[in-house]
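Here's the structure we're looking at; comments come further down.
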Amino acid sequence: MDISYIFVICLMALCSGGSSLSQVEGKQKSGRGRGSMWWGIAKVGEPNNITPIMYMDPAIHSTLRRKQRRLVRDNPGVLGALVKGANLAISECQHQFRNRRWNCSTRNFSRGKNLFGKIVDRGCRETSFIYAITSAAVTHSIARACSEGTIESCTCDYSHQSRSPQANHQAGSVAGVRDWEWGGCSDNIGFGFKFSREFVDTGERGRNLREKMNLHNNEAGRAHVQAEMRQECKCHGMSGSCTVKTCWMRLANFRVIGDNLKARFDGATRVQVTNSLRATNALAPVSPNAAGSNSVGSNGLIIPQSGLVYGEEEERMLNDHMPDILLENSHPISKIHHPNMPSPNSLPQAGQRGGRNGRRQGRKHNRYHFQLNPHNPEHKPPGSKDLVYLEPSPSFCEKNLRQGILGTHGRQCNETSLGVDGCGLMCCGRGYRRDEVVVVERCACTFHWCCEVKCKLCRTKKVIYTCL
């Protein structure tokens with residue numbers, strides 16, 4: 001009886017074919033909520049008040065996975081940088097979308113993966129931006145914290161100072177006489193990039209299209225931070241002359257990264273799973289020789305073949321000067337040797353590890369080893385800095401708490417604008433109300449020695465427009 005029942009079930013599954021697979025994908029999309037629990041650390045308190053042992057606090061402990069807790073424990077001081085990065089991502093997201101129907105609100109939502117609401121359950125453009133901006137903020141915050149000395153396991157990036165004298169001469173001047181030197185304290189983008197991968201991408205195994213979407217957008221956020229590294233210099237000489245310049249690499253202001261990601265949001269690429277790959281429930285990895293694919297180097301890092309993840313300069317910086325970081329299974333990965341770091345020759349290589357740990361390491365790096373296909377076959381595949389999404393965004397016009405949509409009723413709009421912040425688009429055609437309000441502001445401020453600033457209180461009338 002049992003055998004016959006099993007046979008009938010199997011026969012029904014075979015007959016249903018692709019429809020069954022579509023139903024499985026639908027359940028995975030609409031099943032348990034998406035999002036990342038670690039986002040909840042943004043609500044645990046001020047970053048400057050975070051102590052290294054606070055990872056054991058129940059409020060923080062519940063928002064982190066086991067691997068994330070281990071990374072926090074093994075890198076003292078990193079928790080404060082993570083909290084700062086999470087808050088940086090929220091504030092930048094709200095700034096970029098302050099004039100949009102969806103304004104990245106976190107006010108009415110709980111902590112953890114629901115910090116941004118249930119919109120993250122949908123694979124839409126807004127979700128892609130959330131993942132990219134949070135990943136970028138962690139990379140930026142960790143890299144800056146290393147140069148500020150607040151994380152015990154990392155320092156400034158001294159890899160540029162280890163370049164050969166010939167390379168410095170070529171970079172310094174055409175005549176071969178160097179007029180500047182590497183010095184100062186460069187922001188440690190290598191450590192920030194690698195730590196962000198290990199921490200942010202925890203739980204994203206790349207086994208289905210949604211996880212691949214998350215991984216791609218996380219990588220895009222990190223790539224934008226890395227691409228905006230800039231060289232800063234300081235002159236040294238008598239009477240203000242610039243006889244010699246000392247230069248270092250500095251992260252750009254995070255507003256620049258936010259602006260770039262917002263531009264990518266507007267031009268995001270919709271991707272899909274093809275019928276030939278639907279049975280695998282994910283896009284198949286691209287062969288190392290395929291255009292736009294990656295290969296895994298001997299040190300376990302992803303090496304792009306055609307700029308899928310990094311450019312040549314970024315690839316050189318990450319693969320040749322990877323700082324020390326405590327990873328899963330406590331295997332540090334390093335290619336640059338400092339007195340307080342283990343020798344690169346003594347480090348186990350990813351391909352040399354045997355048993356379960358070796359297979360796990362291989363799976364971890366293979367999750368970045370794919371190429372997403374555009375929904376429209378006439379469009380080119382997304383690049384390393386492009387954002388990708390799976391489904392169209394909702395209108396965000398009407399309140400729908402079930403989907404995490406607050407609506408635009410009561411939102412202020414710009415009556416003279418024809419853009420997305422204009423009353424026509426913001427109010428979804430429902431109309432708007434004109435009100436005159438009296439605003440009290442500080443004005444006519446003067447400085448009095450010493451040391452006080454005195455201001456007057458001025459009342460001004462302003463006209464505001466509010467969506468019905």
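Quick reminder: no glycine exception, Cβ is built from N, Cα and C everywhere.
As given in Swiss-Prot:
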type	residues	note
MUTAGEN	Thr51 to Ala	No effect on glycosylation
MUTAGEN	Cys93 to Tyr	In allele wg-S21; results in lethality
MUTAGEN	Cys104 to Ser	In allele wg-IL114; temperature sensitive lethal
MUTAGEN	Ser105 to Ala	Glycosylation disrupted
MUTAGEN	Ser110 to Ala	No effect on glycosylation
MUTAGEN	Gly221 to Asp	In allele wg-IN67; embryonic lethal
MUTAGEN	Thr416 to Ala	Glycosylation disrupted
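Annotated features, which come from Swiss-Prot, shown on the structure.
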residue	record	CB count, 10 Å
Thr51	mutagenesis position	11
Cys93	mutagenesis position	25
Cys104	mutagenesis position	22
Ser105	mutagenesis position	16
Gly221	mutagenesis position	32
Thr416	mutagenesis position	7
Mapped DSSP class for Cys104 (mutagenesis position), helix or strand or coil: coil
Those mutagenesis positions of Thr51, Gly221, Thr416 having Cα within 10 angstroms of Cys104 (mutagenesis position): none
Candidates Thr51, Cys93, Gly221 (mutagenesis positions) with Cα within 10 Å of Ser105 (mutagenesis position): Cys93
Candidates Thr51, Cys93, Gly221 (mutagenesis positions) - the one closest to Thr416 (mutagenesis position) by CA: Cys93
Distance from Thr51 (mutagenesis position) back to Cys93 (mutagenesis position), taken between C-alpha atoms, in Å: 27
Cα-to-Cα gap, Gly221 (mutagenesis position) vs Thr51 (mutagenesis position), nearest whole Å: 27
